[in-house]
Amino acid sequence: MSNSLSSQIFTRKMLICAFTGFNSGLPLFVLSQMLPVWLTDKHLSIELIGAVTGVMLPYGLKFLWAPLLDRYFPSFLGRRRSWMLLSQVALLILLYIISLFDPLTQLGTVANIALLIAFFSATQDIVLDAYRREILSDHELGLGNTIHINAYRIAGLIPGGLSLYLAAIYPWETVFLWTALCMLAGIFMTLFLAKEPKIDMQQTNQPFYQAFWIPLQEFFQRKGVIQAIGFLLFLFLYKFGDSFATTLQTKFIYDMGFSKEDIAIVVKSTALWSSILSGLAGGMIMLKLGINRALWLFGLVQMVTIGGFIWLAAFGHFDVITSAELWKLGVVIAAEYIGVGLGTAAFVAFMARESNPLYTATQLALFTSLSALPSKVLGILSGYVVGAVGYYQYFWFCLFLAIPGMLCLFWVAPLKQENNKTSSV
């Protein structure tokens with residue numbers, strides 16, 4: 001058993017999954033964790049900071065250009081690796097350039113650059129998701145996506161932890177440069193680790209409207225209209241509550257009275273071990289229980305962890321930060337990393353299982369877009385909601401938003417049914 005598990009984990013494919021997770025997570029966490037603290041340091045209001053989160057909308061709309069990445073691609077590295085490299089180089093450059101402008105006087109420029117970061121990050125996600133689905137067998141999806149998700153979460157330790165610690169010592173421009181250079185890990189993977197998968201390229205010769213329509217048609221024919229609609233509704237709702245809760249997570253912690261150094265130290269000390277714990281547990285649980293049962297179990301865990309933010313918000317602003325306050329923050333952050341990490345791992349494995357390998361880019365982009373769209377659209381209003389009712393009521397609202405997604409599991413992932421086969425054309 002031990003040797004069998006080790007032989008599944010320590011492979012080139014799983015190493016690539018770790019790299020895809022890290023490079024997918026880094027730019028997103030810059031926008032969701034590092035950017036709000038930078039804007040707060042520049043004395044922008046909570047309403048403006050919440051509105052700026054609207055730049056993350058490309059994550060919810062990436063299905064619109066996903067067919068282009070299947071159909072058109074530079075020839076120098078192949079269909080997947082060419083787009084990987086182009087998006088990663090663009091992100092490396094943009095993550096530094098954004099720091100050259102003052103948000104207080106040039107907020108429009110900063111927002112536009114952040115929008116470009118989100119666009120290239122979403123583009124990278126399209127290709128990385130498709131690539132990962134193409135290199136992993138159905139049996140490897142649970143473990144591979146667990147490794148991807150936890151590397152994705154660990155990537156958040158840089159903009160959400162180490163970079164904030166450095167920001168207390170160095171100018172923000174230096175911090176953004178250091179953070180941007182971390183994208184070199186993805187460039188290394190693309191050039192030296194990843195190999196172009198061998199996939200039937202017949203669909204790339206079709207007219208563009210067919211490249212967009214046929215993957216959707218295949219999905220609805222395979223699932224049936226009613227089941228397909230239920231599946232898409234589930235994608236829309238399952239991560240709604242916890243995604244909305246974490247939209248202003250770093251801003252919330254900052255407003256509670258914790259310094260950048262406090263956030264960095266606590267995140268560094270708790271998020272790493274909790275990510276590793278959830279990664280090991282999540283992969284083994286999915287191998288044992290299957291994806292459907294994992295969705296139920298992990299969904300309940302991620303919903304309960306929203307309660308941690310409610311508990312912390314109930315204390316109000318801390319005038320003095322002692323070890324007791326740091327301990328409280330550590331408990332909440334650890335629970336959040338475990339809960340969201342587990343829930344996301346099962347969710348991503350579920351989406352990958354339901355996609356057809358011939359149309360991975362378009363179908364996975366549609367699936368992940370639907371899961372991201374609610375929080376990205378309503379995230380624009382998050383600052384105004386907090387400004388109107390406060391953090392305590394806001395997190396209660398997020399908890400109730402998580403319930404409809406759990407109810408959808410009765411429809412799309414019954415406990416007594418486990419489909420481990422991915423349909424193909």
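We number each residue from 1, going along the chain as drawn.
Placed from the backbone N, Cα and C atoms, the Cβ positions cover glycine too.
The noted changes are left out; the structure has the residues it started with.
Noted in Swiss-Prot for the protein shown:
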{"type": "VARIANT", "residues": "LEU5 to Phe", "note": "In strain: RM 7004"}
{"type": "VARIANT", "residues": "SER32 to Leu", "note": "In strain: RM 7004"}
{"type": "VARIANT", "residues": "ALA271 to Ser", "note": "In strain: RM 7004"}
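When Cβ atoms from all protein chains are considered, those within 10 Å of ALA271 (variant position) total 23, not counting its own. You'll find the Cα of ALA271 (variant position) roughly 16 Å from the Cα of SER32 (variant position). Cβ neighbour count for SER32 (variant position): 23 (other Cβ atoms within 10 Å of its Cβ, all protein chains included).
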